[in-house]
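If you check Swiss-Prot, you get these features:
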BINDING   ASN80, GLY179, GLY180, GLY181, GLY182, MET183, THR304  pyridoxal 5'-phosphate binding site
MUTAGEN   LYS53 to Ala  Loss of enzymatic activity
Amino acid sequence: MQLSSYHDVIKAAERLEGFANRTPVFTSRTLDAETGAQVFIKCENLQRTGSFKFRGAFNALSRFDEAQRKAGVVAFSSGNHAQGIALAARLLQMPATIVMPTDAPAAKVAATREYGATVVFYDRITEDREQIGRTLAEQHGMTLIPSYDHPDVLAGQGTAAKELLEFTGPLDALFVGLGGGGMLSGTALATRALSPDCLLYGVEPEAGNDGQRSFQTGSIVHIDTPATIADGAQTQHLGNHTFPIIRENVNDILTVSDAELVESMRFFMQRMKMVVEPTGCLGLAALRNLKQQFRGQRVGIIVTGGNVDIEKYASLLKG
């Protein structure tokens, strides 16, 4: 298996031009004072569909041939990849079917349907979404695009870090949320090309530390679906495409608690007036845990998404 390279990220950026938002990079005096660092926040919560996932989805679908476009695409997702695929399919004028868990946030399900996709539900505790997706693909001749373990998907995700580093110049450290590894592996390709000395950290919820364990042992660790408010990181294992890139290019994998995610959600709302979903807060929570470790340095965070039900959001912030 040939691993993806930074060249693939560059080509993905060319395909995304005119379709994906070049999301803003914000700063916060409050956060700089708290950490002692100069912190740059890449806001993928302001991406189309409210998440970085649109980047990888559009890049993958844009490479379909005419027969694939006619047959359509099938994907399985807890929400953000679903919306990314649904919108990309609409823009490229192809049918899309999305396999989503029964407990997926209602806002994500509604948005997926509004983009024109057909939604098929599964029970994430008792059913295998990958098998359901493969079966649908075989039955209807559709192409299956996984949410992270695909070279075109991870290359597309890497364009967010490419934009960040082209804006900031070299960074001393960069914090990125970790679920299946699409964003982290794509970010690693861009970071090693544009800021080779940058310390790159993946961040997982404590309950879903399969990535950390995989990184420590050198082989992919499988776990049960983790119980965490970070629904975008409720993955059971890293991917065959993502893990080798992570193993070779990431400095460490950190974990944070759900309580720390809520505190970071509160920070984004109170200090930066931004709605960020729990998974999108992984990077900030990890940086804040490290206190003043990066005093005097330039640090980046990628906020991966802002799709969260209003009721759940209010409930979490109330505590």
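Even glycines carry a Cβ here, placed using N, Cα and C.
On the structure: features taken from Swiss-Prot.
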| residue | record | Cβ contacts under 8 Å, 6 or more apart |
| --- | --- | --- |
| LYS53 | mutagenesis position | SER77, ASN80, HIS81, GLN83, GLY84, SER147, GLN157, GLY305 |
| GLY179 | pyridoxal 5'-phosphate binding site | TYR148, GLU204, GLY208, GLY232, ALA233, GLN234, THR235, THR279 |
| GLY180 | pyridoxal 5'-phosphate binding site | SER147, TYR148, ASP149, THR235, HIS237, LEU238, GLY239, THR242 |
| GLY181 | pyridoxal 5'-phosphate binding site | TYR148, ASP149, LEU154, GLY202, GLY211, LEU238, GLY239, THR242, PHE243, ILE245, ILE246 |
| GLY182 | pyridoxal 5'-phosphate binding site | GLY56, SER147, TYR148, ASP149, HIS150, VAL153, LEU154, GLN157, GLY239, THR242 |
| MET183 | pyridoxal 5'-phosphate binding site | PHE52, TYR148, LEU154, GLN157, ALA160, VAL176, GLY177, ILE302, THR304 |
May I ask you to report the DSSP-based helix, strand or coil state of GLY182 (pyridoxal 5'-phosphate binding site)? helix
Count of other CB atoms lying within 10 Å of the CB belonging to ASN80 (pyridoxal 5'-phosphate binding site): 32
Looking only at Cβ atoms, how many others are within 10 Å of the one on THR304 (pyridoxal 5'-phosphate binding site)? 33
Once ASN80, GLY179, GLY180, GLY181, GLY182, MET183, THR304 are set aside, which residues in the chain still have Cβ within 8 Å of the Cβ centroid of the pyridoxal 5'-phosphate site? PHE52, LYS53, SER147, TYR148, GLN157, GLY177, LEU178, LEU184, GLY232, ALA233, THR235
Where does THR304 (pyridoxal 5'-phosphate binding site) sit in the DSSP three-state scheme? coil
Maximum Cα-Cα separation (Å), residues ASN80, GLY179, GLY180, GLY181, GLY182, MET183, THR304 listed as binding pyridoxal 5'-phosphate: 14
